[in-house]
Amino acid sequence: MSSEAETQQPPAAPPAAPALSAADTKPGTTGSGAGSGGPGGLTSAAPAGGDKKVIATKVLGTVKWFNVRNGYGFINRNDTKEDVFVHQTAIKKNNPRKYLRSVGDGETVEFDVVEGEKGAEAANVTGPGGVPVQGSKYAADRNHYRRYPRRRGPPRNYQQNYQNSESGEKNEGSESAPEGQAQQRRPYRRRRFPPYYMRRPYGRRPQYSNPPVQGEVMEGADNQGAGEQGRPVRQNMYRGYRPRFRRGPPRQRQPREDGNEEDKENQGDETQGQQPPQRRYRRNFNYRRRRPENPKPQDGKETKAADPPAENSSAPEAEQGGAE
């Protein structure tokens with residue numbers, strides 16, 4: 001066993017020799033420091049405190065590059081144009097808004113040059129005049145500086161995108177804004193809900209946006225009673241069956257007005273282009289406001305007011321049916 005121990009000891013000596021040679025190559029090293037042995041040399045490098053020899057103080061330099069993830073880089077001294085190693089622990093005054101210690105590429109810094117394991121190292125790194133360094137643009141900011149702007153930003157963007165893409169009118173966009181706020185947290189449900197929400201405005205808006213179309217429906221339904229007037233409006237709100245109701249009333253008027261002349265037809269067309277749109281809009285407005293209270297008496301008033309234009313408007317349609 002003693003012979004084996006003796007054979008193991010000589011290999012242990014050569015690793016110490018390279019460490020000594022590496023230490024001898026450093027400028028400013030002494031033989032007494034190297035003679036402390038391999039383990040002593042490693043332990044002496046760990047403290048990284050006042051044991052390191054200071055070469056220069058308050059030296060200005062430009063950051064050559066700095067890796068934020070690994071936490072080290074190199075600074076090029078302005079006086080000697082020498083690259084000096086810098087570690088993140090050597091940064092004395094960091095940017096208060098940065099989460100990690102770092103220096104930006106191309107930034108001018110002020111530092112002290114000390115003797116390190118493999119050459120010159122930077123210590124007490126600050127900005128020019130002792131101000132905090134700017135830091136790398138790749139270093140993350142602190143939470144309290146980035147939390148609120150990033151949380152408040154997305155709701156506004158989602159509202160604008162939701163209004164521009166899915167709402168055709170400005171009023172509809174204002175109504176869908178609170179809905180977009182509720183939907184931003186669940187993006188996978190955005191495709192399901194907007195069609196349901198968009199049915200409401202399209203069911204209500206056509207009464208405002210397209211009064212003449214419903215005016216024709218109302219004129220056709222004036223002679224039929226209040227019960228038939230309510231049905232077309234309700235079906236238009238939910239399902240677009242407007243063409244069927246346009247065709248229905250003129251067929252019922254054909255036998256009544258076969259004796260009208262062509263001159264009256266032209267006059268009726270001109271009067272329809274001038275006066276009825278206003279009347280139709282007013283009728284729809286009154287009907288919409290007063291419908292839940294007492295629909296039947298208003299229907300009687302509307303039939304009296306609507307009889308003359310109804311005859312004129314149905315005349316060309318009646319003769320077209322006779323010609324067929």
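Cβ from N, Cα, C; glycine included.
Features of the protein shown, as given by Swiss-Prot:
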- 61-125: domain 'CSD' (DOMAIN)
- Trp65 to Ala: Abolished binding to C5-methylcytosine (m5C)-containing mRNAs (MUTAGEN)
- Trp65 to Phe: Decreased binding to C5-methylcytosine (m5C)-containing mRNAs. Decreased ability to discriminate between m5C-containing and unmethylated mRNAs (MUTAGEN)
- Ser102 to Ala: Loss of phosphorylation by PKB/AKT1. Inhibits translocation to the nucleus and tumor cell growth (MUTAGEN)
- Lys301 to Ala: Abrogates unconventional secretion (MUTAGEN)
- Lys304 to Ala: Abrogates unconventional secretion (MUTAGEN)
Per DSSP, Trp65 (mutagenesis position) is which: helix, strand or coil?
strand
In whole Å, how far is Trp65 (mutagenesis position) from Ser102 (mutagenesis position) when you measure between their Cα atoms?
11
To what whole number does the mean pLDDT across the domain 'CSD' (61-125) round?
91
